[in-house]
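Let me begin by presenting the structure, written as structure tokens, before commenting on it.
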Amino acid sequence: MALQIGFLLFPQVQQLDLTGPYDVLASLPDVQVHLVWKDLVPVTSSTGLQLKPTTTFEDCPVLDVICVPGGAGVGPLMEDEQTLDFIRSQAAQARYVTSVCTGSLVLGAAGLLQGKRATTHWAYHDLLPTLGAIPVKDRVVRDGNLFTGGGITAGIDFALTLAQELVGVDTAQLVQLQLEYAPAPPFDSGSPDTAPSAVVDEARKRAAPSLKLRTEITERAAAKLNLR
């Protein structure tokens, strides 16, 4: 039977959180990849791309891999019990529970990060301990069957790491080559540790409203989990 891989799809998802890992994992042999949401109505990503679910919470098969991407829409998801219940149910049966970027905050709101090493987008890293996680500032972090990827583009690194676990290093390397994944960006500003201070300051300024809102939501989620 084909390996069942499911990505949570939701309004205001960060499309690269989803489509980067999707391309990697959908390129593996003998897999079936699902885009899962409450219904089959297309959703709009945070940058305006229309994405169509392929199955619903009700009809989704038992998944071998569940992946929660991040994006502007994670705040509402963290307080959406229908979504959290679906994630918990699938996570209890899945071989691997995974996330990209701020999708790890949703896993945390579902109670799946307690005592676990995890990562997320750098701007929201300090929220992880509130959800019981042990924060690690790596692009990909594994703790048992939990894989979390850092911000946005780290999703490709995450997916290749998971691909190696699923099908072996040779096939994972083949997929990497087929996708010509050999990053060589023109600037060394992809991390707050290497970006110019003025760029970091501007990025933090732009993230501040979202950080404030997500901090409040994270505190409420922690209270529901009796972590506060």
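Just so it is clear, glycine is given a Cβ too, placed from its N, Cα and C backbone atoms.
Substitutions noted, but not modelled.
Quoting Swiss-Prot on the mutagenesis of GLU79 to Gln: Almost no change in activity. Secondary structure at GLU79 (mutagenesis position), taken from DSSP and collapsed to helix, strand or coil, is coil. Counting Cβ atoms from all protein chains shown, GLU79 (mutagenesis position) has 13 others lying within 10 Å of its own Cβ.
Long-range Cβ contacts of GLU81 (mutagenesis position) within its own chain (separation 6+, distance under 8 Å) are none. Swiss-Prot gives this note for the published mutagenesis GLU81 to Gln: Almost no change in activity.
Neighbours of CYS101 (mutagenesis position), defined as other CB atoms within 10 A of its CB across all chains, total 31. Annotation note: CYS101 (mutagenesis position) sits in a coil segment as assigned by DSSP. The note that Swiss-Prot attaches to the published mutagenesis CYS101 to Ala is: Lack of activity.
Taken from Swiss-Prot, the feature active site applies to CYS101, supported by a curator's inference.
THR102 to Ala appears in Swiss-Prot as a published mutagenesis result, with the remark: Strong decrease in activity. Long-range C-beta contacts of THR102 (mutagenesis position), restricted to its own chain and to partners at least six residues apart, with a cutoff below 8 Å, comprise GLN14, GLY70, GLY71, VAL74, THR120, HIS121, TYR124, ARG214.
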